[in-house]
Every structure is written in structure tokens, then in C-alpha cells.
Amino acid sequence: MAELCPLAEELSCSICLEPFKEPVTTPCGHNFCGSCLNETWAVQGSPYLCPQCRAVYQARPQLHKNTVLCNVVEQFLQADLAREPPADVWTPPARASAPSPNAQVACDHCLKEAAVKTCLVCMASFCQEHLQPHFDSPAFQDHPLQPPVRDLLRRKCSQHNRLREFFCPEHSECICHICLVEHKTCSPASLSQASADLEATLRHKLTVMYSQINGASRALDDVRNRQQDVRMTANRKVEQLQQEYTEMKALLDASETTSTRKIKEEEKRVNSKFDTIYQILLKKKSEIQTLKEEIEQSLTKRDEFEFLEKASKLRGISTKPVYIPEVELNHKLIKGIHQSTIDLKNELKQCIGRLQEPTPSSGDPGEHDPASTHKSTRPVKKVSKEEKKSKKPPPVPALPSKLPTFGAPEQLVDLKQAGLEAAAKATSSHPNSTSLKAKVLETFLAKSRPELLEYYIKVILDYNTAHNKVALSECYTVASVAEMPQNYRPHPQRFTYCSQVLGLHCYKKGIHYWEVELQKNNFCGVGICYGSMNRQGPESRLGRNSASWCVEWFNTKISAWHNNVEKTLPSTKATRVGVLLNCDHGFVIFFAVADKVHLMYKFRVDFTEALYPAFWVFSAGATLSICSPK
């Protein structure tokens, strides 16, 4: 039966560490005692977490008894009780059957020798010599003998002065045969039987307690091991963070050095001009000073002929006032460097603020599981071999769209470009990092509308995909429900079941953004799809298959759809929808566009085909217009 030992842990509740009692199973597949799990969730409250894997449930799951596991536990407990304990397993100590030599009972007849037996009728203890009459005389034949008993008075009933030969488990006391009348509703037993029963109960309790002590020891070891794992993980992450911050400090130091050098170079340039001007002015001053001295000297001459000869020469020499040319620092350059530094500081503050915000839980309702995305089993449009063979470029983390630059215009230090190069090096070793994709997604969620418009593309509706009930106008940028069926010529890409139309161009890589104006905001949808999406039947409707993703307005309800799974969204008064498609990092975001952009829903998907903008209109008067950037 040694194989039952490892099974004991599998059949134990991780909350109470005991074998399952009325076991129930959670949706995530873990088993617990029904009472343990109910008490845990009652204290915990919403949201409800699985005590083992920490899976989150917004609503309390409906629990049912696991009858198969219950039967297995019962059979295990029966087998566990039936099997003999192995040699290396602890067993309770045996109860002493005879008094120790130090606690001998004296003979009540001679008071010298040690008693060998006690007569429960005579209520006396006898040595071997004085016990002989009980063996020889017929009068003593029915007297029960027991090993020597100390303090016989305790064996007598104080009420009836009779020997207490029975034990009442209900009142936990020994009673005589006359007391049985008062305990007729109880279940008394003989002293030997009651002693054996209690001994068996206590032995089993000790065995259970020993098992619990072992379980507690294992739990303590497990907690210590988990603490060690947490400590090692935290230390490893701290080292990684320190490395990242060291690199950021190096970038900041390099930026500071470059900016300081540019300003110093500008200072040197201006001072060099001032030095040149100073030398010119010094020479000019010397020339004027020499001319002044010559004039003063000529005025001292008394000979008129000599004076006229000298003065006529000096009179022809002209002088001009001293002129200082305009020389200033390049204030535009200095202001640009200073403003770029302020912008960088503000960007850092915003990034630090986002880091300090509480992280959303894993059960984010505004996010779709990429595992639910599959290829359509009924392709209509084939994808070229070149597209299938083409590899995705390594994802690059999106940096703020307007990072500052430093230095003179001819030698700019672009931190954004430096960040992209560093990110490209990082992604070369981890091309499919989920954490990197999550960071890029968070970066785009924090962008403003002007920043999103940097990725704007012009969407043209494809005439060959439009349903006969969809009218196209305004140079194929407006789709509406036609009052009369349109006589479009047959085409294999045309929708025949749902009033839908696709964009003309597909997108396999890169980042793309477009906006759609909704009129009437009723019975319409905006999304994306693979070119292989069905064009016929109910599965061709946007979001009702694995090849399309959309946000849909149906009466007053707004929903996100994919793979025929609906997620109800909060209502919005915005009449314009922005769609951001990031093929490289695998996500599409739907924004409600007003004065600011607000998140409606996001899907994270590892796209496998080229994607087309997709639109659905149904109700009369419903119109979708492709917007121009404003």
C-alpha cells in the first residue's frame, strides 16, 4: 500500500491540509473542501480568487459536488485505516498494562508483602500467600481477580457503595450497576470495552495529528521555498531595473554633455568674433592716437612754410567714428536646447506618473484573448506566397512621438532615434516578447489625437466588395444603406449576405490610423478583417467569425465582437470612431473621438494575414463617412 502515500497529498485540500470533505471543483480545475472554499470566498468578497492559481472571477462561480473525487477520497480513507503502518512511520506508544516496580501495592492482610492480585468483591489486595484461599475455597470461586489496584475506594460508587464496573461516555464518568437505571438513555459499556474504545480513538487522533504536523512542516518548507523564489525573482528584477536606469542615466548624461557642448561652442564662436572686433578697434584707436599726436606736433611748429607743408598732408587724412558690429549669441539655438530639455523632463514626469498608476488586473474587460483567434476554414481570397513567406520585422517599442533634440541644427542629437536603435538591438534577442508588446500597447493608449494622426492613412472603399444594399458616394469615402438595390456586377469578393464593404487597400505591416464619422449611430459597425473572410452566409458578418474584429452599434447598445463572442461596452455620445491598427505588435484599438480620444475597446492578436478596413450598415439612414485629418 506504499503507493497511497503520494496520493494523500493529491487528495488533500490546500486550505485545511486535510483529506477532502464534500469536494467541489472551481472553473479553473482545482479542488477544495466545499466548506473551506465557501468560508474563504465569504471573507474575501468580490472579485473571487482561486486560492491555488489566483484566477479571478467577477461573479461567484456556481459550485457542484465532485462525486467521483468524493468516492475516491472515501476509498482512500478506508484503505488508509486498513493498512498496517510501515516500520518507518510513527505509531502511538502502547499503554502500560502493569504498574511499574516503584508503584507496588501492599497486601491488605499482612501489610508487608507486595500484592499480586486484587479482589473486586472483597475490595482488598492479597499477596501470593494470602491469595491462596481464593483459589482453594469454593466460596471465592466467583470473585473476579485483577492485577493489583491502588486506591480501591475510588472504584466504589459514593452514592450506592457499589463497585463502579461501567463507563458512561455521555457523562464521561464511571458508574455502578445501580446507576445504570439513571443512565438508561445513555450507552454505557464495561470498563474494559470503554477503555479499549477510547484507546483506539486517541491512537487514531494521535495518528491524524502526526499527519497534520507533517503537513504543517511541509507547508512551512513550501512557504520558505516560495519566499526564497520571490526573493530571487525580486533581486533579479531589481538588477534588471538598475541596469535599465543606469542606461537611462547614461543617455541623460550624454544628452547633457551634448547640450552643454553646443552652448559652449556657441559661446566660443561669439567670443571669437568679439576678439576679432577688439583687435580691429584696438588698431583703429592706435591709428587715431598717432594722427592726433602728429597734429598736435604740427601745431607746435613756428616756421610757417614747414607748418603749411605738414598741415596740408594731415588735413587730407580722414577718420571715422568707431563702429561696433552687432554680434549676439544664437538665442534660437539656446532656446531650442532649453525647451527640448524641458520637454524631456515633462516626458519623464509623465512616464513616471504612468508607472506609479495602479496596474490593471489580468481580467481586464477591455482586452481580448489572442488565443481565441483562428484562421477561417472557408477562405475566399488567397494570400500570395510572398506574403506567407514574409517575416514580421522585430517589434520596436513605441517612444513618445515628439522627443526633444539637442545641439545645433547641423549636428542634432535625436533621442528618439537613439531609443529606436537601442530598442532594435533589444528586440533582436527577444523578438516575440509579450511584455514589450504590452508596453507598446500602453504607449499608444496614452497618445493624444494629434499624435495618432501622425499615422493617418486615407481609406478608399472597395467597389468590388460592396453589398447590393450599400451605396457608395463622395469618391468612394461614404457608405450608406441604399433605398433601391444597386446593380453591381458579380464579383467573388462581393458580400452577398450582409450589407458590408471593405477598404480597397490591405495592410500587412506598419502602424495605420483612420477615423469614421457615424450618422444616426444605429445599426452600423466599424472594424477590420482578413481578406480570406467569408463573403456568403451568416458567418460573413463582421465579428461573427475568427477572421474579423469590430465595434458595433445595434439600437442603443454598443458591443465589441470577435469569433461570435460579444462584449458589451459603455455608451458614448461621440459620433466619430478612430481605428489604430498596429500590425507589427499585434493589436487594434478603437477610440471614441471628441475633443479628446477615449478608449472604447482593444484586441491583442498575432495577425497572420493582411488586414482590410471593414464597415457594416443596416438601418435606413445609417451612413459611415471616412474622415480627413483635421
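Cβ from N, Cα, C; glycine included.
Residues or ranges marked as Zn(2+) 1 binding site by Swiss-Prot: Cys13, Cys16, Cys33, Cys36. Note on Cys13 (Zn(2+) 1 binding site): other Cβ atoms within 10 Å of its Cβ, all shown chains, come to 19.
DSSP gives Lys21 (mutagenesis position) a coil state; it is part of no helix or strand. Listed in Swiss-Prot as a mutagenesis experiment, Lys21 to Arg is described as follows: No effect on ISGylation.
The number of other Cβ atoms within 10 Å of the Cβ belonging to Cys28 (Zn(2+) 2 binding site), over all protein chains shown, comes to 13. Positions annotated as Zn(2+) 2 binding site by Swiss-Prot: Cys28, His30, Cys50, Cys53.
Under the heading of mutagenesis, Swiss-Prot lists Cys53 to Ser and annotates it as follows: Almost complete loss of ZAP/ZC3HAV1 ubiquitination; when associated with S-50. Long-range Cβ proximity for Cys53 (mutagenesis position), meaning a same-chain Cβ under 8 A and a gap of 6 or more residues, is found for Cys28, His30.
Every protein chain shown contributes to the tally, and the Cβ of Arg54 (mutagenesis position) ends up with 9 other Cβ atoms within 10 Å. One entry in Swiss-Prot concerns the mutagenesis experiment Arg54 to Pro. Its note says: Complete loss of viral inhibition independently of the host interferon response.
Cβ neighbours of Lys65 (mutagenesis position) (same chain, under 8 Å, six or more residues apart in sequence): Glu22, Pro23, Val24, Gly34. One entry in Swiss-Prot concerns the mutagenesis experiment Lys65 to Ala. Its note says: Almost complete loss of ubiquitination activity.
As a published mutagenesis entry, Lys65 to Arg appears in Swiss-Prot alongside the note: No effect on ISGylation. According to DSSP, Lys65 (mutagenesis position) sits within a strand segment.
Among the mutagenesis results in Swiss-Prot, Asn71 to Asp has the note: Almost complete loss of ubiquitination activity. The residue drawn here is the original one. According to its DSSP assignment, Asn71 (mutagenesis position) is helical.
Experimental mutagenesis at this site is recorded by Swiss-Prot as Lys117 to Arg, annotated: No ISGylation. The DSSP secondary structure for Lys117 (mutagenesis position) is strand. Lys117 (mutagenesis position) is surrounded by 23 other CB atoms, counting those within 10 A of its CB over all protein chains shown.
According to Swiss-Prot, the feature domain 'B30.2/SPRY' maps to 439-630.
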Lowest local Cβ density (other Cβ within 10 Å) among binding-site residues: Cys16, Cys33, Cys36, Cys50: Cys16
Chain-internal residues near Lys21 (mutagenesis position), provided their CB is under 8 angstroms and they sit 6+ positions away: Cys13, Cys33, Gly34, Ser35
Cys13, Cys16, Cys33, Cys36 excluded, remaining Cβ within 8 Å of their centroid (Zn(2+) 1): Ser14, Ile15, Leu17, Glu18, Phe20, Lys21, Phe32, Ser35, Leu37
Whole-number Å value for how far Cys50 (Zn(2+) 2 binding site) lies from Cys16 (Zn(2+) 1 binding site) (Cα to Cα): 15
Using Cα positions only, nearest of the recorded positions to Asn71 (mutagenesis position) (Cys36, Cys50, Arg54, Lys117): Cys36
Rounded Cα separation (Å) that holds between Lys117 (mutagenesis position) and Cys36 (Zn(2+) 1 binding site): 54
